[in-house]
Every structure is written in C-alpha cells, then in structure tokens.
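Structure record follows, encoded as structure tokens.
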Amino acid sequence: MSHVELQPGFDFQQAGKEVLAIERECLAELDQYINQNFTLACEKMFWCKGKVVVMGMGKSGHIGRKMAATFASTGTPSFFVHPGEAAHGDLGMVTPQDVVIAISNSGESSEITALIPVLKRLHVPLICITGRPESSMARAADVHLCVKVAKEACPLGLAPTSSTTATLVMGDALAVALLKARGFTAEDFALSHPGGALGRKLLLRVNDIMHTGDEIPHVKKTASLRDALLEVTRKNLGMTVICDDNMMIEGIFTDGDLRRVFDMGVDVRQLSIADVMTPGGIRVRPGILAVEALNLMQSRHITSVMVADGDHLLGVLHMHDLLRAGVV
C-alpha cells in the first residue's frame, strides 16, 4: 500500500464509535439464535465423555483457540486443532467420545469440509458455527449454530469484525451456560488457574507458607524479657510465642507489646516474659485458606499470627509470607 496522507479533521473517535454501534446491533440480533439448537449443542457438550475439539481456519481459528481455552478453564475439557494439520495426522487426536465444534463464517471452509466425511465415519458429533444456515457445513452438522450478522463493521465488508465478535460471543454463551449447568465454582476455576492471583487466593493454605520447626520464635514462660527479645530478633518475625516443653501455647509477645512496656517506665532488666506477655493470643488453624488468615490479620491490625491445633503450636505466619506468596 502506498503512503497515504491523513485526511484533515479525520475523527478517529467517531470511526471507533461507529464500529461499536454496528457490532452492538449485530449482537442484539444474535439473541434469536439462542434457540433449540443452542440447547442441543449444550447437551452434546455436557454429556460428552471425551473432549470438545474446536476447529477453524484464519480468523475463525483465532476465535476457536480462545473458545477452546474458555471451555477448558470453565469445566468443559477442550482443545483446538488446526484443520490443515488435522488433515495430515492431527485428526488422530479426535475420538468418538469427543464432540467437534467447527467454525467458519461462510460455512464453506474447504479444509473443514474435507474432514467432515471422516468425522462422520468416526461417529463424532459435529457442531458447526457458521453465518450461513444453507452452507455445506450447516447442512452436514448434527447441530448448527447460526451467527449470521447484517454487516461487518469494516466499511469494505471484507475484514471479519462483526462476524468474529458474534462467533466469540456464541462461544462465551456456550461456555457460561455449561458452567452454570455443571455448578462450576470459583474453587473449580482456581484448580485450572493455580498460577494466577485467583488460584493463589483460593488454593493456598496457611500450612503451605507458615514457618515451622526451628523457624518458630518461642520461649518458655520462665524466660527473662531479655531472652525473649533475643528470640524475637533472631527469628525476625516481630514476635515470640510463650509455650511449654510440649509446645502448648501460654501467650504471645510482639514488638507492639515491647513498645507498651517501654511506655510503662519500668526497668525491663528485671522483668520476666510472664510479666508482660499477652495470655492466649490469636491463632489460626493450619488448613484454612491463606486469604482467610490475611483477612483476620488485617481486621485485627496484626502482622503475624500463631498457627495452632487448639493450644498446640504448629507454626507462625507473618504478613511478609503472604506478600511473598502473592496473596496480598
């Protein structure tokens, strides 16, 4: 394309708004295609014993990849297969237990129509998403989902715009309808997103990140305040637990308690930890979610908390541990 000068006064915002208006109109019309065929497609996918295999060429392929990823992360096992690669061996990934979703706006993708006889021979259920109910793919499908649009947002009518948006939204409608039908929960979602922020919040538990063993700051009730302070500084958690030989909790002493001791104006050299500790103390169970511990710590304005089974000390959790784990 040769260099073109920008037209004086060209309004980019208006051009963008025109696209949104056209695509909004097309999506509103899509509602009529959420019909009995949509129900049949959902039922085939719901009862599928294998995986939902999505296919598409070009822009439809890009939409198909996103569709498969959305299905997979919302409780419907799925993957994308490129039709060209399927014709050269990758079709071996498809079994009669699977369901195939083939996407083509024209419904005449030669790469896909070439695969249909084989899919039929394998008795693989076929759902086709096209913009033309009279197309070859629509007629060959066990279930046809229509995504016909009045016009593309591209003024030339060439670049897939409204049609790809409609297809993407139809895929989202399938995914979310199935999600609801399965009773899919946020915890289920987290299992397929362990590396994300949501996964960390819904999967990570206190016992995954707490300090244990020699890392736990603790002294006996008979210890001097000086010895307790040394333990606080050695373990660097801003606190120490006071417990007996069996690690049964008797109290806690934090850097906040130390400030209060100084405010008392007493001779700290003469004090035992029993004189200044807070009896009992807040503790959490090791099996609770890390985000639950975070909420507790924030509500109580504390930076560390004991982890215990009843009165038996198991570990200590500090706010820094939650930060490092990405929970905060």
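Quick reminder: no glycine exception, Cβ is built from N, Cα and C everywhere.
The noted changes are left out; the structure has the residues it started with.
According to Swiss-Prot, the protein has these features:
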type	residues	note
BINDING	His82	Zn(2+) binding site
DOMAIN	42-184	domain 'SIS'
DOMAIN	210-268	domain 'CBS 1'
DOMAIN	277-328	domain 'CBS 2'
MUTAGEN	His88 to Ala	Shows 9.5% of residual activity compared to the wild-type
MUTAGEN	Glu111 to Ala	Shows 62% of residual activity compared to the wild-type
MUTAGEN	Glu152 to Ala	Shows 19% of residual activity compared to the wild-type. It is able to support growth
Quick one: of His82, His88, which of the recorded positions has the smallest count of other CB atoms within 10 A?
His88
Return the average pLDDT for the domain 'SIS' (42-184) as a whole number.
97
When you measure from the Cβ of Glu152 (mutagenesis position), which residues in the chain that are at least 6 apart have a Cβ under 8 Å away?
Ile22, Leu158, Ala159, Pro160, Thr161, Ser162, Ser163
For Glu111 (mutagenesis position): intrachain residues, at least 6 apart, with Cβ closer than 8 Å:
Met57, Pro83, Gly84, Ala87
For Glu152 (mutagenesis position), just give me the three-state DSSP call.
coil
His82 (Zn(2+) binding site) to His88 (mutagenesis position) - Cα separation in whole Å:
10
Using DSSP reduced to three states, classify His88 (mutagenesis position) as helix, strand or coil.
coil
